[in-house]
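**Student:** Pulled from Swiss-Prot, these are the listed features:
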DOMAIN    7-253  domain 'SET'
BINDING   C52, C55, C74, C78  Zn(2+) 1 binding site
BINDING   C65, C68, H86, C90  Zn(2+) 2 binding site
VARIANT   K95 to R  In strain: C57BL/6
VARIANT   P160 to L  In strain: C57BL/6
BINDING   C208, C274, C276, C279  Zn(2+) binding site
VARIANT   A344 to T  In strain: C57BL/6
Amino acid sequence: MTIGSMENVEVFTSEGKGRGLKATKEFWAADVIFAERAYSAVVFDSLINFVCHTCFKRQEKLHRCGQCKFAHYCDRTCQKDAWLNHKNECAAIKKYGKVPNENIRLAARIMWRVEREGTGLTEGCLVSVDDLQNHVEHFGEEEQKELRVDVDTFLQYWPPQSQQFSMQYISHIFGVINCNGFTLSDQRGLQAVGVGIFPNLGLVNHDCWPNCTVIFNNGNHEAVKSMFHTQMRIELRALGKISEGEELTVSYIDFLHLSEERRRQLKKQYYFDCSCEHCQKGLKDDLFLAAKEDPKPSQEVVKEMIQFSKDTLEKIDKARSEGLYHEVVKLCRECLEKQEPVFADTNLYVLRLLSIASEVLSYLQAYEEASHYARRMVDGYMKLYHHNNAQLGMAVMRAGLTNWHAGHIEVGHGMICKAYAILLVTHGPSHPITKDLEAMRMQTEMELRMFRQNEFMYHKMREAALNNQPMQVMAEPSNEPAPALFHKKQ
(Lines of atoms letter the chains of each structure in order from A and count residues from 1; the text may use other names and numbers.)
(Lines give C-alpha, C1' and ligand atoms only; values in the text may rest on other atoms or scores of the structure.)
Protein backbone atom coordinates (compact mmCIF):
# COMPACT_ATOMS: atom_id res chain seq x y z
CA MET A 1 0.00 0.00 0.00
CA THR A 2 1.21 3.50 -0.84
CA ILE A 3 1.58 5.56 2.31
CA GLY A 4 -0.82 8.48 2.18
CA SER A 5 -3.15 6.80 -0.33
CA MET A 6 -6.69 7.32 0.97
CA GLU A 7 -8.86 5.69 -1.71
CA ASN A 8 -10.14 3.12 0.80
CA VAL A 9 -11.95 5.68 2.97
CA GLU A 10 -14.12 8.76 2.73
CA VAL A 11 -15.11 11.50 5.14
CA PHE A 12 -18.75 11.61 6.21
CA THR A 13 -20.89 13.13 8.95
CA SER A 14 -21.32 10.52 11.67
CA GLU A 15 -24.57 10.83 13.62
CA GLY A 16 -23.91 12.34 17.04
CA LYS A 17 -20.13 12.37 16.48
CA GLY A 18 -19.46 14.95 13.77
CA ARG A 19 -16.98 13.97 11.10
CA GLY A 20 -15.87 10.38 10.71
CA LEU A 21 -14.35 7.98 8.19
CA LYS A 22 -16.15 5.12 6.49
CA ALA A 23 -14.91 2.30 4.28
CA THR A 24 -15.36 2.57 0.52
CA LYS A 25 -14.84 -1.19 0.07
CA GLU A 26 -15.03 -4.41 2.06
CA PHE A 27 -12.17 -5.30 4.42
CA TRP A 28 -11.17 -8.42 6.34
CA ALA A 29 -9.15 -9.01 9.49
CA ALA A 30 -5.49 -7.90 9.12
CA ASP A 31 -6.17 -5.67 6.09
CA VAL A 32 -4.35 -2.32 6.19
CA ILE A 33 -7.04 0.27 5.46
CA PHE A 34 -4.58 3.15 5.23
CA ALA A 35 -1.08 4.09 6.31
CA GLU A 36 -0.08 7.65 7.16
CA ARG A 37 3.18 9.41 7.89
CA ALA A 38 3.31 11.89 10.75
CA TYR A 39 2.55 15.49 9.87
CA SER A 40 4.98 16.32 12.69
CA ALA A 41 6.42 14.29 15.57
CA VAL A 42 8.87 14.68 18.47
CA VAL A 43 10.64 12.47 21.01
CA PHE A 44 9.62 12.79 24.67
CA ASP A 45 11.85 15.07 26.78
CA SER A 46 13.01 12.19 28.98
CA LEU A 47 14.24 10.10 26.03
CA ILE A 48 15.92 12.63 23.72
CA ASN A 49 19.35 10.99 24.23
CA PHE A 50 18.14 7.40 23.81
CA VAL A 51 15.73 7.42 20.85
CA CYS A 52 16.32 8.29 17.19
CA HIS A 53 14.54 11.57 16.37
CA THR A 54 13.64 10.29 12.90
CA CYS A 55 12.44 6.68 13.24
CA PHE A 56 11.86 6.69 17.04
CA LYS A 57 13.80 3.46 17.58
CA ARG A 58 15.69 2.95 20.83
CA GLN A 59 19.41 2.52 20.13
CA GLU A 60 22.46 2.13 22.36
CA LYS A 61 24.64 4.34 20.18
CA LEU A 62 23.16 7.39 18.50
CA HIS A 63 24.78 10.10 16.38
CA ARG A 64 24.23 13.63 17.70
CA CYS A 65 23.56 16.68 15.54
CA GLY A 66 26.87 18.54 15.43
CA GLN A 67 25.23 21.98 15.48
CA CYS A 68 22.52 22.02 18.16
CA LYS A 69 23.88 19.01 20.12
CA PHE A 70 20.24 18.11 20.81
CA ALA A 71 18.91 15.85 18.05
CA HIS A 72 20.05 12.21 17.94
CA TYR A 73 19.90 9.76 15.03
CA CYS A 74 20.54 6.10 14.23
CA ASP A 75 22.86 6.97 11.35
CA ARG A 76 23.45 9.37 8.47
CA THR A 77 20.36 8.07 6.66
CA CYS A 78 18.06 9.05 9.52
CA GLN A 79 19.88 12.36 9.97
CA LYS A 80 19.52 13.20 6.29
CA ASP A 81 15.81 12.29 6.30
CA ALA A 82 15.28 14.54 9.32
CA TRP A 83 16.95 17.68 8.02
CA LEU A 84 13.88 19.28 6.41
CA ASN A 85 12.02 19.15 9.73
CA HIS A 86 15.06 19.74 11.95
CA LYS A 87 16.64 22.67 10.07
CA ASN A 88 14.52 25.42 11.67
CA GLU A 89 14.48 23.64 15.02
CA CYS A 90 18.27 23.37 15.01
CA ALA A 91 18.72 27.11 14.53
CA ALA A 92 15.99 27.99 17.05
CA ILE A 93 17.47 25.80 19.80
CA LYS A 94 20.93 27.33 19.29
CA LYS A 95 19.51 30.85 19.52
CA TYR A 96 17.14 30.09 22.43
CA GLY A 97 20.01 28.52 24.37
CA LYS A 98 18.03 25.58 25.74
CA VAL A 99 15.63 22.86 24.64
CA PRO A 100 11.92 23.60 25.18
CA ASN A 101 9.54 20.84 26.27
CA GLU A 102 7.99 18.34 23.85
CA ASN A 103 4.72 20.30 23.55
CA ILE A 104 6.56 23.46 22.46
CA ARG A 105 8.81 21.53 20.08
CA LEU A 106 5.86 19.77 18.43
CA ALA A 107 3.86 23.00 18.06
CA ALA A 108 6.88 24.69 16.48
CA ARG A 109 7.45 21.81 14.05
CA ILE A 110 3.79 21.94 13.00
CA MET A 111 3.97 25.70 12.39
CA TRP A 112 7.24 25.48 10.48
CA ARG A 113 5.53 22.98 8.19
CA VAL A 114 2.53 25.30 7.83
CA GLU A 115 5.00 28.08 6.99
CA ARG A 116 6.57 25.92 4.25
CA GLU A 117 3.43 24.38 2.75
CA GLY A 118 0.56 26.68 3.70
CA THR A 119 -2.61 25.88 5.62
CA GLY A 120 -4.37 23.92 2.86
CA LEU A 121 -4.51 20.16 2.41
CA THR A 122 -1.14 18.50 1.98
CA GLU A 123 -0.69 15.45 -0.24
CA GLY A 124 -2.61 12.44 1.05
CA CYS A 125 -4.42 14.41 3.77
CA LEU A 126 -8.21 14.45 4.00
CA VAL A 127 -8.13 17.26 6.56
CA SER A 128 -5.73 20.10 7.32
CA VAL A 129 -4.33 20.80 10.79
CA ASP A 130 -6.37 24.00 10.73
CA ASP A 131 -9.57 21.94 10.61
CA LEU A 132 -8.71 19.44 13.35
CA GLN A 133 -10.65 19.70 16.61
CA ASN A 134 -8.91 21.66 19.39
CA HIS A 135 -11.58 21.77 22.17
CA VAL A 136 -9.87 24.83 23.67
CA GLU A 137 -13.31 26.15 24.63
CA HIS A 138 -13.79 23.05 26.82
CA PHE A 139 -10.52 23.45 28.74
CA GLY A 140 -10.85 23.69 32.50
CA GLU A 141 -9.15 26.35 34.60
CA GLU A 142 -5.96 24.30 35.08
CA GLU A 143 -5.74 23.45 31.37
CA GLN A 144 -6.23 27.11 30.44
CA LYS A 145 -3.40 28.05 32.79
CA GLU A 146 -1.09 25.43 31.22
CA LEU A 147 -2.08 26.66 27.76
CA ARG A 148 -1.10 30.26 28.63
CA VAL A 149 2.28 29.06 29.94
CA ASP A 150 2.87 27.02 26.75
CA VAL A 151 1.95 29.96 24.51
CA ASP A 152 4.26 32.33 26.42
CA THR A 153 7.16 29.86 26.20
CA PHE A 154 6.46 29.24 22.52
CA LEU A 155 6.64 32.98 21.75
CA GLN A 156 10.06 33.17 23.43
CA TYR A 157 11.29 30.18 21.41
CA TRP A 158 9.75 31.06 18.03
CA PRO A 159 12.28 32.94 15.82
CA PRO A 160 11.29 36.55 14.97
CA GLN A 161 12.29 36.02 11.31
CA SER A 162 9.80 33.15 10.90
CA GLN A 163 6.17 33.68 9.91
CA GLN A 164 4.26 35.21 12.81
CA PHE A 165 0.99 33.55 13.85
CA SER A 166 -1.88 34.96 15.90
CA MET A 167 -2.34 34.02 19.55
CA GLN A 168 -5.61 32.34 18.56
CA TYR A 169 -3.85 30.17 15.96
CA ILE A 170 -1.05 29.21 18.36
CA SER A 171 -3.66 28.23 20.97
CA HIS A 172 -5.46 26.19 18.29
CA ILE A 173 -2.27 24.21 17.55
CA PHE A 174 -1.73 23.44 21.24
CA GLY A 175 -5.37 22.33 21.45
CA VAL A 176 -4.87 20.07 18.43
CA ILE A 177 -1.85 18.47 20.11
CA ASN A 178 -3.82 17.96 23.32
CA CYS A 179 -6.75 16.26 21.54
CA ASN A 180 -5.07 14.53 18.60
CA GLY A 181 -1.55 13.66 19.77
CA PHE A 182 -0.80 10.01 18.94
CA THR A 183 1.63 8.02 21.09
CA LEU A 184 4.71 6.75 19.25
CA SER A 185 6.30 3.59 20.63
CA ASP A 186 9.74 2.05 20.27
CA GLN A 187 10.41 -0.72 17.75
CA ARG A 188 9.25 -3.38 20.22
CA GLY A 189 6.00 -1.57 20.97
CA LEU A 190 6.71 -1.77 24.69
CA GLN A 191 7.53 1.83 25.60
CA ALA A 192 5.99 5.15 24.62
CA VAL A 193 8.83 7.30 23.26
CA GLY A 194 7.20 10.26 21.52
CA VAL A 195 4.10 11.98 20.21
CA GLY A 196 2.98 12.86 16.68
CA ILE A 197 0.12 14.40 14.75
CA PHE A 198 -1.55 12.29 12.05
CA PRO A 199 -4.41 14.37 10.54
CA ASN A 200 -6.27 11.51 8.82
CA LEU A 201 -6.17 9.41 11.98
CA GLY A 202 -7.75 12.36 13.79
CA LEU A 203 -10.91 11.74 11.74
CA VAL A 204 -11.38 8.19 13.06
CA ASN A 205 -13.97 8.19 15.83
CA HIS A 206 -13.91 6.20 19.07
CA ASP A 207 -15.77 3.02 19.96
CA CYS A 208 -15.06 0.93 23.06
CA TRP A 209 -15.45 -2.22 20.89
CA PRO A 210 -13.90 -0.95 17.63
CA ASN A 211 -13.55 -2.56 14.22
CA CYS A 212 -9.99 -1.24 13.70
CA THR A 213 -6.73 -0.82 15.56
CA VAL A 214 -3.88 1.63 15.04
CA ILE A 215 -0.29 0.42 15.09
CA PHE A 216 2.86 2.52 14.90
CA ASN A 217 5.52 1.11 12.58
CA ASN A 218 9.00 2.61 12.93
CA GLY A 219 9.95 1.68 9.36
CA ASN A 220 13.20 0.08 8.25
CA HIS A 221 16.37 1.82 7.00
CA GLU A 222 18.65 -1.21 7.28
CA ALA A 223 18.78 -2.12 3.58
CA VAL A 224 21.86 -0.87 1.72
CA LYS A 225 19.75 0.58 -1.11
CA SER A 226 17.33 3.32 -0.10
CA MET A 227 14.73 1.96 -2.55
CA PHE A 228 14.15 -0.90 -0.10
CA HIS A 229 13.68 1.37 2.93
CA THR A 230 10.23 1.59 4.51
CA GLN A 231 8.90 4.75 6.10
CA MET A 232 7.85 5.47 9.67
CA ARG A 233 4.06 5.44 9.73
CA ILE A 234 0.87 4.53 11.52
CA GLU A 235 -1.32 1.79 10.05
CA LEU A 236 -5.08 1.56 10.48
CA ARG A 237 -5.77 -2.19 10.43
CA ALA A 238 -9.09 -4.07 10.33
CA LEU A 239 -9.84 -6.36 13.30
CA GLY A 240 -12.51 -8.32 11.44
CA LYS A 241 -14.87 -8.03 8.49
CA ILE A 242 -15.81 -4.42 7.67
CA SER A 243 -18.56 -3.84 5.11
CA GLU A 244 -18.49 -1.13 2.46
CA GLY A 245 -19.99 2.05 3.93
CA GLU A 246 -19.36 0.99 7.55
CA GLU A 247 -17.84 3.58 9.89
CA LEU A 248 -14.22 2.95 10.90
CA THR A 249 -13.55 3.17 14.64
CA VAL A 250 -10.68 2.72 17.08
CA SER A 251 -10.61 2.71 20.89
CA TYR A 252 -8.92 5.74 22.44
CA ILE A 253 -8.55 3.99 25.83
CA ASP A 254 -8.11 0.49 27.24
CA PHE A 255 -11.37 -1.50 27.31
CA LEU A 256 -10.71 -3.07 30.73
CA HIS A 257 -12.67 -0.53 32.76
CA LEU A 258 -16.29 -0.35 33.82
CA SER A 259 -18.42 1.46 31.24
CA GLU A 260 -19.00 4.32 33.70
CA GLU A 261 -15.23 4.72 34.20
CA ARG A 262 -14.53 4.61 30.45
CA ARG A 263 -17.13 7.30 29.85
CA ARG A 264 -15.62 9.42 32.62
CA GLN A 265 -12.12 9.08 31.12
CA LEU A 266 -13.34 9.90 27.61
CA LYS A 267 -15.26 12.96 28.81
CA LYS A 268 -12.27 14.24 30.78
CA GLN A 269 -9.62 13.55 28.13
CA TYR A 270 -11.49 13.93 24.83
CA TYR A 271 -14.54 16.03 25.78
CA PHE A 272 -17.32 13.76 24.48
CA ASP A 273 -19.94 11.42 25.93
CA CYS A 274 -19.43 7.90 24.62
CA SER A 275 -22.65 6.41 23.23
CA CYS A 276 -21.22 3.13 21.92
CA GLU A 277 -23.23 -0.06 22.47
CA HIS A 278 -20.89 -1.36 25.17
CA CYS A 279 -21.25 1.84 27.21
CA GLN A 280 -25.00 2.25 26.70
CA LYS A 281 -25.77 -1.35 27.66
CA GLY A 282 -22.94 -1.79 30.18
CA LEU A 283 -21.78 -4.88 28.30
CA LYS A 284 -19.27 -6.99 30.26
CA ASP A 285 -19.65 -4.81 33.38
CA ASP A 286 -21.07 -7.88 35.12
CA LEU A 287 -17.85 -9.79 34.33
CA PHE A 288 -15.66 -6.85 35.40
CA LEU A 289 -17.29 -6.94 38.86
CA ALA A 290 -17.99 -10.69 38.97
CA ALA A 291 -18.16 -12.38 42.38
CA LYS A 292 -18.05 -16.09 43.18
CA GLU A 293 -21.36 -17.92 42.63
CA ASP A 294 -21.08 -20.85 45.01
CA PRO A 295 -21.16 -19.81 47.75
CA LYS A 296 -22.16 -16.28 46.80
CA PRO A 297 -20.69 -13.60 49.10
CA SER A 298 -22.89 -10.87 50.56
CA GLN A 299 -22.90 -7.36 49.09
CA GLU A 300 -21.23 -6.08 52.25
CA VAL A 301 -18.36 -8.58 51.88
CA VAL A 302 -17.94 -7.63 48.20
CA LYS A 303 -17.90 -3.92 49.08
CA GLU A 304 -15.26 -4.48 51.78
CA MET A 305 -13.10 -6.54 49.39
CA ILE A 306 -13.27 -3.83 46.70
CA GLN A 307 -12.00 -1.26 49.21
CA PHE A 308 -9.29 -3.63 50.47
CA SER A 309 -8.17 -4.25 46.85
CA LYS A 310 -8.03 -0.50 46.11
CA ASP A 311 -5.96 0.12 49.24
CA THR A 312 -3.60 -2.74 48.35
CA LEU A 313 -3.13 -1.46 44.79
CA GLU A 314 -2.12 1.94 46.19
CA LYS A 315 0.48 0.26 48.43
CA ILE A 316 1.71 -1.78 45.44
CA ASP A 317 2.13 1.36 43.31
CA LYS A 318 4.21 2.96 46.07
CA ALA A 319 6.37 -0.16 46.51
CA ARG A 320 6.92 -0.47 42.74
CA SER A 321 7.94 3.18 42.46
CA GLU A 322 10.56 2.55 45.17
CA GLY A 323 11.81 -0.67 43.53
CA LEU A 324 10.65 -2.84 46.46
CA TYR A 325 9.67 -5.79 44.28
CA HIS A 326 9.65 -8.46 47.00
CA GLU A 327 7.22 -6.26 48.93
CA VAL A 328 5.08 -6.00 45.78
CA VAL A 329 4.95 -9.81 45.52
CA LYS A 330 4.04 -10.13 49.21
CA LEU A 331 1.17 -7.63 48.84
CA CYS A 332 -0.11 -9.37 45.69
CA ARG A 333 -0.09 -12.81 47.32
CA GLU A 334 -1.94 -11.57 50.41
CA CYS A 335 -4.59 -9.72 48.42
CA LEU A 336 -5.15 -12.54 45.92
CA GLU A 337 -5.58 -14.98 48.80
CA LYS A 338 -8.21 -12.75 50.42
CA GLN A 339 -9.96 -12.22 47.06
CA GLU A 340 -10.15 -15.96 46.33
CA PRO A 341 -13.48 -16.72 48.13
CA VAL A 342 -15.06 -13.42 47.00
CA PHE A 343 -14.15 -12.47 43.40
CA ALA A 344 -14.38 -14.46 40.16
CA ASP A 345 -11.36 -14.63 37.84
CA THR A 346 -12.74 -11.99 35.45
CA ASN A 347 -12.99 -9.40 38.23
CA LEU A 348 -10.86 -6.38 37.35
CA TYR A 349 -9.23 -6.23 40.79
CA VAL A 350 -8.13 -9.87 40.47
CA LEU A 351 -6.78 -9.31 36.95
CA ARG A 352 -4.79 -6.23 37.93
CA LEU A 353 -3.10 -8.13 40.73
CA LEU A 354 -2.44 -11.18 38.54
CA SER A 355 -0.84 -8.95 35.90
CA ILE A 356 1.42 -7.20 38.42
CA ALA A 357 2.35 -10.43 40.21
CA SER A 358 3.27 -12.30 37.01
CA GLU A 359 5.32 -9.36 35.70
CA VAL A 360 7.27 -8.76 38.91
CA LEU A 361 7.87 -12.46 39.62
CA SER A 362 9.15 -12.92 36.05
CA TYR A 363 11.59 -10.07 36.62
CA LEU A 364 12.71 -11.77 39.85
CA GLN A 365 13.09 -15.02 37.84
CA ALA A 366 10.51 -16.82 39.99
CA TYR A 367 9.04 -18.26 36.81
CA GLU A 368 7.07 -21.15 38.27
CA GLU A 369 4.86 -18.95 40.45
CA ALA A 370 4.74 -16.25 37.75
CA SER A 371 3.51 -18.78 35.18
CA HIS A 372 0.60 -19.77 37.43
CA TYR A 373 -0.55 -16.16 37.75
CA ALA A 374 0.03 -15.51 34.04
CA ARG A 375 -2.22 -18.43 33.02
CA ARG A 376 -5.02 -17.19 35.27
CA MET A 377 -4.61 -13.68 33.88
CA VAL A 378 -4.85 -14.86 30.26
CA ASP A 379 -7.93 -16.98 31.04
CA GLY A 380 -9.64 -13.85 32.39
CA TYR A 381 -8.51 -11.59 29.54
CA MET A 382 -9.80 -14.04 26.91
CA LYS A 383 -13.33 -13.66 28.31
CA LEU A 384 -13.18 -9.86 28.27
CA TYR A 385 -11.15 -8.51 25.35
CA HIS A 386 -12.04 -8.62 21.65
CA HIS A 387 -10.36 -11.75 20.26
CA ASN A 388 -8.09 -9.62 18.05
CA ASN A 389 -7.20 -6.96 20.63
CA ALA A 390 -3.54 -5.86 20.46
CA GLN A 391 -3.19 -5.59 24.25
CA LEU A 392 -4.57 -9.12 24.59
CA GLY A 393 -1.97 -10.32 22.08
CA MET A 394 0.88 -8.66 23.97
CA ALA A 395 -0.34 -10.07 27.31
CA VAL A 396 -0.61 -13.60 25.89
CA MET A 397 2.88 -13.26 24.40
CA ARG A 398 4.37 -12.29 27.77
CA ALA A 399 2.48 -15.11 29.50
CA GLY A 400 3.75 -17.60 26.91
CA LEU A 401 7.33 -16.48 27.44
CA THR A 402 6.92 -16.74 31.22
CA ASN A 403 5.59 -20.30 30.90
CA TRP A 404 8.46 -21.23 28.58
CA HIS A 405 10.95 -19.92 31.17
CA ALA A 406 9.15 -22.03 33.79
CA GLY A 407 9.65 -25.14 31.64
CA HIS A 408 5.96 -25.48 30.72
CA ILE A 409 6.83 -25.95 27.08
CA GLU A 410 3.40 -27.11 25.87
CA VAL A 411 1.51 -24.28 27.56
CA GLY A 412 4.16 -21.74 26.55
CA HIS A 413 4.11 -22.83 22.91
CA GLY A 414 0.32 -22.75 22.81
CA MET A 415 0.22 -19.20 24.17
CA ILE A 416 2.94 -17.99 21.83
CA CYS A 417 1.02 -19.44 18.86
CA LYS A 418 -2.16 -17.70 20.06
CA ALA A 419 -0.33 -14.40 20.50
CA TYR A 420 1.24 -14.75 17.04
CA ALA A 421 -2.19 -15.22 15.45
CA ILE A 422 -3.48 -12.06 17.15
CA LEU A 423 -0.44 -9.94 16.27
CA LEU A 424 -0.57 -11.02 12.63
CA VAL A 425 -3.90 -9.18 12.57
CA THR A 426 -3.06 -6.20 14.78
CA HIS A 427 0.58 -5.58 13.81
CA GLY A 428 1.12 -7.48 10.55
CA PRO A 429 3.88 -9.94 9.62
CA SER A 430 6.59 -7.32 9.00
CA HIS A 431 6.38 -5.56 12.38
CA PRO A 432 9.45 -6.18 14.61
CA ILE A 433 7.27 -7.55 17.43
CA THR A 434 5.63 -10.06 15.10
CA LYS A 435 9.02 -11.09 13.72
CA ASP A 436 10.32 -11.65 17.26
CA LEU A 437 7.23 -13.68 18.06
CA GLU A 438 7.65 -15.80 14.93
CA ALA A 439 11.21 -16.63 16.02
CA MET A 440 9.90 -17.59 19.49
CA ARG A 441 7.16 -19.71 17.92
CA MET A 442 9.66 -21.62 15.78
CA GLN A 443 11.98 -22.18 18.75
CA THR A 444 9.23 -23.44 21.06
CA GLU A 445 7.83 -25.64 18.28
CA MET A 446 11.23 -27.27 17.83
CA GLU A 447 11.59 -27.74 21.59
CA LEU A 448 8.08 -29.19 21.84
CA ARG A 449 8.93 -31.83 19.22
CA MET A 450 12.05 -32.74 21.20
CA PHE A 451 10.00 -32.82 24.42
CA ARG A 452 7.45 -35.23 22.95
CA GLN A 453 10.12 -37.50 21.49
CA ASN A 454 12.18 -37.81 24.68
CA GLU A 455 11.09 -35.79 27.72
CA PHE A 456 14.08 -36.82 29.85
CA MET A 457 16.65 -35.83 27.19
CA TYR A 458 14.80 -32.58 26.49
CA HIS A 459 15.07 -31.47 30.14
CA LYS A 460 18.76 -32.45 30.27
CA MET A 461 19.53 -30.46 27.10
CA ARG A 462 17.47 -27.49 28.27
CA GLU A 463 19.26 -27.42 31.63
CA ALA A 464 22.65 -27.59 29.92
CA ALA A 465 21.71 -24.82 27.49
CA LEU A 466 20.49 -22.53 30.27
CA ASN A 467 23.63 -23.20 32.32
CA ASN A 468 25.87 -22.28 29.39
CA GLN A 469 24.30 -18.92 28.61
CA PRO A 470 23.06 -15.99 30.67
CA MET A 471 19.42 -16.32 31.63
CA GLN A 472 17.24 -13.88 29.70
CA VAL A 473 15.96 -11.51 32.36
CA MET A 474 12.59 -9.87 31.93
CA ALA A 475 12.54 -6.09 31.69
CA GLU A 476 12.37 -4.28 35.01
CA PRO A 477 8.73 -3.73 35.99
CA SER A 478 7.45 -0.24 35.35
CA ASN A 479 4.63 1.72 36.89
CA GLU A 480 3.87 2.97 33.40
CA PRO A 481 0.96 1.20 31.69
CA ALA A 482 1.30 -0.19 28.19
CA PRO A 483 1.52 2.64 25.65
CA ALA A 484 -1.92 4.13 25.04
CA LEU A 485 -2.95 5.00 21.50
CA PHE A 486 -3.46 8.68 22.09
CA HIS A 487 -1.08 10.87 24.05
CA LYS A 488 -2.32 13.13 26.80
CA LYS A 489 -0.11 15.83 28.27
CA GLN A 490 0.77 14.94 31.87
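Glycine too: its Cβ is placed from the backbone N, Cα and C atoms.
What's the neighbourhood like for each of these?
**Tutor:** There are 27 other Cβ atoms within 10 Å of the Cβ belonging to C52 (Zn(2+) 1 binding site).
Classification of C90 (Zn(2+) 2 binding site) by DSSP places it within a helix.
Long-range Cβ proximity for K95 (variant position), meaning a same-chain Cβ under 8 A and a gap of 6 or more residues, is found for P159.
Listed in sequence order, the residues of the same chain lying 6 or more apart from P160 (variant position) and placing their CB within less than 8 Å of its CB: none are present.
Neighbours of C274 (Zn(2+) binding site), defined as other CB atoms within 10 A of its CB across all chains, total 21.
In the three-state DSSP assignment, the secondary structure recorded for A344 (variant position) is coil. In sequence order, L287, A290, A291, K292, E293, V350 are the residues of the chain that are 6 or more apart from A344 (variant position) and have a CB within less than 8 Å of its CB.
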**Student:** Using DSSP, would you call C78 (Zn(2+) 1 binding site) helix, strand or coil?
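**Tutor:** In the DSSP reduction, C78 (Zn(2+) 1 binding site) maps to helix.
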**Student:** Return one of helix, strand or coil for C279 (Zn(2+) binding site), based on DSSP.
**Tutor:** helix
**Student:** Would you list, in sequence order, the residues of this chain other than C208, C274, C276, C279 that have their CB within 8 A of the centroid of the site's CB atoms, where the site is the one recorded for Zn(2+)?
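**Tutor:** Close Cβ neighbours, site residues excluded: H206, D207, W209, S259, R262, R263, L266, S275, E277, H278, Q280.
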**Student:** Quick one: which of these binding-site residues, C68, H86, C208, C274, C276, C279, have their CA within 10 A of C78 (Zn(2+) 1 binding site)?
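**Tutor:** Cα within 10 Å of C78 (Zn(2+) 1 binding site): none.
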**Student:** If you draw a 10 Å sphere around the Cβ of C55 (Zn(2+) 1 binding site), how many other Cβ atoms fall inside it, taking every protein chain shown into account?
**Tutor:** 26
**Student:** Tell me the coarse DSSP state (helix, strand, coil) of C55 (Zn(2+) 1 binding site).
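**Tutor:** It is coil.
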**Student:** If you average pLDDT over the domain 'SET' (7-253), what do you get?
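**Tutor:** That stretch averages a pLDDT of 91.
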**Student:** Please identify, among the binding-site residues C65, C74, H86, the one with the smallest Cα-Cα distance to C274 (Zn(2+) binding site).
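**Tutor:** Going through C65, C74, H86 one by one, the Cα closest to that of C274 (Zn(2+) binding site) is H86.
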